[in-house]
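One structure is given below, encoded as structure tokens.
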Amino acid sequence: MTQQRQMHLAGFFSAGNVTHAHGAWRHTDASNDFLSGKYYQHIARTLERGKFDLLFLPDGLAVEDSYGDNLDTGVGLGGQGAVALEPASVVATMAAVTEHLGLGATISATYYPPYHVARVFATLDQLSGGRVSWNVVTSLNDAEARNFGINQHLEHDARYDRADEFLEAVKKLWNSWDEDALVLDKAAGVFADPAKVHYVDHHGEWLNVRGPLQVPRSPQGEPVILQAGLSPRGRRFAGKWAEAVFSLAPNLEVMQATYQGIKAEVDAAGRDPDQTKIFTAVMPVLGESQAVAQERLEYLNSLVHPEVGLSTLSSHTGINLAAYPLDTPIKDILRDLQDRNVPTQLHMFAAATHSEELTLAEMGRRYGTNVGFVPQWAGTGEQIADELIRHFEGGAADGFIISPAFLPGSYDEFVDQVVPVLQDRGYFRTEYQGNTLRDHLGLRVPQLQGQPS
């Protein structure tokens, strides 16, 4: 009998006030204890209890102030990224109380040097026993650039060109220690074999790194590379490097097209498509009945202030939408931008979310509920499991990012009400079968790449 293909599950939430659901901090059941290490440890324990493959934390390097060029909305109303703790530090906190759960952190390949990034993730991978993933981003806008002493953010495709070289340099550093370089022969007084530790001497268009790294090779070979860029250039980057991809898609049809497109990019890059796992995000809202779950979803979305959504949308598109009255039709804003020849992603967002006929306020509220793309599913545990299985069998993804409606309770509900159904139906593990994140995802250990000594 053919063995049932297994679904992968990942948690995704900000180390701060909100993630996709911008009103989540106002939810009556939200603890808002996001400055406490115990808060993150509770979530990590919950996801490990549910046998999740991993969790990972996004990051942004600036408070959102594109909307109105001030902090009134982004901070005053609790916008996305108003509070954002450094993800790698939070991952270390969670690693200390878990044994199997994979742990991912986002660090920009644009604003940090490759030696620092390689060392951070190699350290986390050693301390966690090989459970770490790096979510590679190239950052978003000029606000982030200014926090690093740079006036203007690099152009989109140039950021990915630089990131290609950045990954090359980081991987060289991760490979600068052979598997058996650490000797620890007390009697002979030999700590390590210097012939098996290598300079990398990377000299490229963007970066220069000598090496070697000061951290021996990881228990899983290398940290898992995770990536979320879905632009054409981002997909090519994923095809070349990503071992897991985080996708945002509003419905099954778009999920299927995204899945097929990314797998094709992996194949075109000469890699095995089965060695890149694609996750798509969903936001389940659970209740003891469909009616109760729907009521809870409506309550969640009622907490979103339209200008909070517009603050994030302004940050994502680079357009100060506060320049327009809230009752302005989106189609009029798009026409104005086109007439002024202002390049923006707003056209793409509006088309993808069918928002052209909305007013600006309506668009803000919609964007603030789920950043426009994350499907919100209301139902019982059985119904949510049904939807996950339907999408999984329909070729939407290899697994799902579970975006929380509020924290920490959403994950407790999902683990208690949805995971057992998936397990009973044979779609999800009942126990971890390995120790590393690569074990969970079915990824091969990368072959050690030789370095010049």
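Note that Cβ sites are derived from N, Cα and C of the backbone, with glycine treated the same way.
Going by Swiss-Prot, these are the annotated features:
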BINDING   Asp59, Thr106, His156, Tyr160, Ser231  FMN binding site
MUTAGEN   Thr344 to Ala  No change in product isomers on 3-methyl DBT sulfone
MUTAGEN   Gln345 to Ala  In dszA1; strain can also use octyl sulfide. Alters the product isomer ratio on 3-methyl DBT sulfone
MUTAGEN   Leu346 to Ala  No change in product isomers on 3-methyl DBT sulfone
Next item on the list: Quick one: among the recorded positions Thr106, Ser231, Gln345, which has the most Cβ atoms sitting within 10 Å of its own Cβ?
Entry: Thr106
Next item on the list: Measuring Cα to Cα, tell me the gap between Ser231 (FMN binding site) and Gln345 (mutagenesis position) in whole angstrom.
Entry: 11
Item checked: Cα separation, Gln345 (mutagenesis position) to His156 (FMN binding site) (Å, whole number) -> 12
Checklist line | DSSP three-state assignment for Ser231 (FMN binding site) | finding: coil
Notebook entry, point to check: Ranking the recorded positions Asp59, His156, Tyr160, Leu346 by other Cβ atoms within 10 Å, which is at the bottom?
Noted result: His156
Note to self: Need the DSSP three-state call for Leu346 (mutagenesis position) to compare against my parser.
What the structure shows: helix
Check: Between Thr106 (FMN binding site) and Gln345 (mutagenesis position), how far is it from one CA atom to the other, in Å?
Finding: 23
Next item on the list: Determine, to the nearest whole angstrom, how far the Cα atom of Asp59 (FMN binding site) is from the Cα atom of Gln345 (mutagenesis position).
Entry: 20
